[in-house]
Amino acid sequence: MSKRYFVTGTDTEVGKTVASCALLQAAKAAGYRTAGYKPVASGSEKTPEGLRNSDALALQRNSSLQLDYATVNPYTFAEPTSPHIISAQEGRPIESLVMSAGLRALEQQADWVLVEGAGGWFTPLSDTFTFADWVTQEQLPVILVVGVKLGCINHAMLTAQVIQHAGLTLAGWVANDVTPPGKRHAEYMTTLTRMIPAPLLGEIPWLAENPENAATGKYINLALL
């Protein structure tokens, strides 16, 4: 049976994709057949092949399997806004059955599947359904990405607590340095490590340019999962 993990973040723009690429690289190095999955993405660009989302493309590149774009990202929207808003505006409902079918298809091909969410934990997919609902439905172990900056401790603890209250496994967390480390960086890391009830899988240093394309798998200790 495939190993499956869901990557969420303490907020949008905290480095979920950077961490997801690092995790995929580490899993590939460990000998797994890996697949990244971004079931819903907004903020995509028009290309000759159709809409393409940069996060989904990064997952596609960092998967060890050769996957079609639509397999990695079945729901793609142009406007960078909450999926439930643009989905309703375009008359394209996001269906959990389609999301789950995509996951099943990847599980048939890969033995290590990483699913990346959109935004934070409770990102709405419709007026009545959130990403959290789908993850709970699928019973996916969760990896939390924390963008290390002022305010991250509270956001990390709130997210970790609600994940556990949903009855899900918080499998681990990844620290992502979204800015050059400040003078309190070490204290933030010490506090987060003490308070988050899951192992620290690794810390990805601040990378000024194209972090999704960097060799970041070396920062991840996959043995802790």
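Backbone N, Cα and C atoms are what each Cβ position is placed from, and that goes for glycine too.
This is the original sequence, none of the listed changes applied.
Annotated features, as they stand in Swiss-Prot:
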| type | residues | note |
| --- | --- | --- |
| BINDING | E13 | Mg(2+) 1 binding site |
| BINDING | 13-18, D55, 116-119, 176-177, 205-207, E212 | ATP binding site |
| BINDING | T17, D55, E116 | Mg(2+) 2 binding site |
| BINDING | S42, Y188 | substrate binding site |
| MUTAGEN | T12 to V | Strong decrease in ATP affinity; essential role for this residue in the steady-state affinity for ATP |
| MUTAGEN | E13 to A or D | Almost no change in activity |
| MUTAGEN | K16 to Q | Complete loss of activity |
| MUTAGEN | K38 to L, Q or R | Complete loss of activity |
| MUTAGEN | S42 to A or C | Almost no change in activity |
| MUTAGEN | N176 to A | Increases affinity for CTP 3-fold, no change for ATP |
A 10 Å Cβ contact count, applied to the recorded positions T12, T17, S42, N176: which residue has the minimum? T12
E116, A118, L207 screened against T12 (mutagenesis position), Cα within 10 Å - retained binding-site residues: A118
When the Cα-Cα distance from D55 (ATP binding site) is computed for each of the recorded positions E13, T17, N176, which gives the smallest value? T17
What recorded positions among E13, K16, N176, D177, Y188, L207 are found with a C-alpha within 10 angstroms of that of K38 (mutagenesis position)? none
Chain-mates of T17, D55, E116 with C-beta within 8 Å of site centroid, Mg(2+) 2: V7, K16, S20, C21, G36, K38, A41, A56, A58, L59, E212
Measuring Cα to Cα, how many angstrom lie between N176 (mutagenesis position) and K16 (mutagenesis position)? 9
Whole-number answer please: how many Å between the C-alpha atoms of D177 (ATP binding site) and E116 (Mg(2+) 2 binding site)? 19
Within 10 Å of K16 (mutagenesis position) (Cα-Cα), which of the binding-site residues E116, A118, Y188, L207? E116, A118
Inter-residue C-alpha distance, T17 (Mg(2+) 2 binding site) and Y188 (substrate binding site) (nearest angstrom): 22
